[in-house]
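Record features, source Swiss-Prot:
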type     : residues                    : note
ACT_SITE : HIS22                       : active site, proton acceptor
BINDING  : TYR17, TYR68, ASN70, ASN116 : tRNA binding site
MUTAGEN  : ASN12 to Asp                : Does not complement an E.coli temperature-sensitive (ts) mutation
MUTAGEN  : HIS22 to Asn                : Does not complement an E.coli ts mutation
MUTAGEN  : ASP95 to Asn                : Does not complement an E.coli ts mutation
MUTAGEN  : GLY102 to Asp               : Complements an E.coli ts mutation
MUTAGEN  : CYS166 to Ala               : Complements an E.coli ts mutation
Amino acid sequence: MAEPLLVVGLGNPGANYARTRHNLGFVVADLLAARLGAKFKAHKRSGAEVATGRSAGRSLVLAKPRCYMNESGRQIGPLAKFYSVAPANIIVIHDDLDLEFGRIRLKIGGGEGGHNGLRSVVAALGTKDFQRVRIGIGRPPGRKDPAAFVLENFTPAERAEVPTICEQAADATELLIEQGMEPAQNRVHAW
């Protein structure tokens with residue numbers, strides 16, 4: 001029997017952050033849970049919200065940390081331990097400043113690219129070698145501070161595209177679960 005997968009959507013808790021660029025991981029996690037017919041519930045040992053289900057014959061644990069982005073690892077580390085999930089079987093879904101708005105890319109490992117949520121996950125897991133679903137939000141205009149940019153709401157034009165982008169990111173995550181990294185990359189990177 002295949003090991004379970006831990007699929008984590010990164011974001012910040014609370015209504016103030018719900019529509020910000022930094023919360024795309026939460027939106028995609030919610031879509032995946034809805035597709036599985038699963039509901040998020042508090043996980044007492046980690047503090048995260050967790051939903052469970054099955055996809056492609058594998059047990060899935062969907063998670064949304066309920067701490068701020070830069071502390072995400074504090075809840076992901078204990079979840080991985082509780083469910084006995086190795087880093088290679090963890091998928092982290094997150095926004096990415098280094099990708100053009102709306103572009104979706106899959107990869108294993110690599111740097112954090114200034115993403116404090118990823119930095120926290122790497123510190124908690126002790127490795128960079130976990131799977132990632134990267135959702136492009138683009139660079140801030142002009143000299144705007146990237147830290148402020150990721151916490152802003154989308155522009156009206158971007159907001160109109162966000163539902164489609166998040167559905168595509170959920171599709172990409174499902175392909176990754178069903179087919180593995182290389183076949184999923186070949187398909188997703190052609191979109």
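First residue shown is number 1, and so on along the chain.
Glycine is no exception: its Cβ is also placed from the backbone N, Cα and C atoms.
No substitution from the list is modelled in this structure, which keeps its original residues.
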Problem set entry | Inter-residue Cα distance where the pair is ASN12 (mutagenesis position) and TYR68 (tRNA binding site), in Å | 5
Seminar exercise, completed: Rounded Cα distance, in Å, between GLY102 (mutagenesis position) and ASN70 (tRNA binding site) is 23
Exercise. Which residue, out of the recorded positions ASN12, ASN70, ASN116, shows the minimum number of other Cβ atoms inside 10 Å of its Cβ in this structure?
Worked result: ASN70
Exercise. Where does ASP95 (mutagenesis position) sit in DSSP terms: helix, strand, or coil?
Worked result: strand
Problem set entry | Cβ within 8 Å of the mean position of the Cβ atoms of TYR17, TYR68, ASN70, ASN116: remaining residues of the chain near tRNA | ASN12, HIS22, CYS67, MET69, GLU71, SER72, GLY117
Problem set entry | Site extent for tRNA, whole Å (max Cα pair distance, TYR17, TYR68, ASN70, ASN116) | 16
Seminar exercise, completed: If you measure between the CA atoms of TYR17 (tRNA binding site) and ASP95 (mutagenesis position) and round to the nearest Å, you get 13
Exercise. Can you name the mutagenesis positions among ASN12, HIS22, ASP95, CYS166 whose CA is within 10 A of the CA of ASN70 (tRNA binding site)?
Worked result: ASN12
Exercise. How long is the line from the C-alpha of HIS22 (mutagenesis position) to the C-alpha of ASN116 (tRNA binding site), rounded to the nearest angstrom?
Worked result: 11
Problem set entry | Residue among recorded positions ASN12, ASP95, ASN116 with Cα closest to the Cα of CYS166 (mutagenesis position) | ASP95
Exercise. Cβ-Cβ under 8 Å from ASP95 (mutagenesis position), same chain, 6 or more residues apart: which ones?
Worked result: LEU10, ARG21, HIS22, ASN23, LEU24, GLY25, HIS115, ILE135, GLY136, ILE137, VAL150
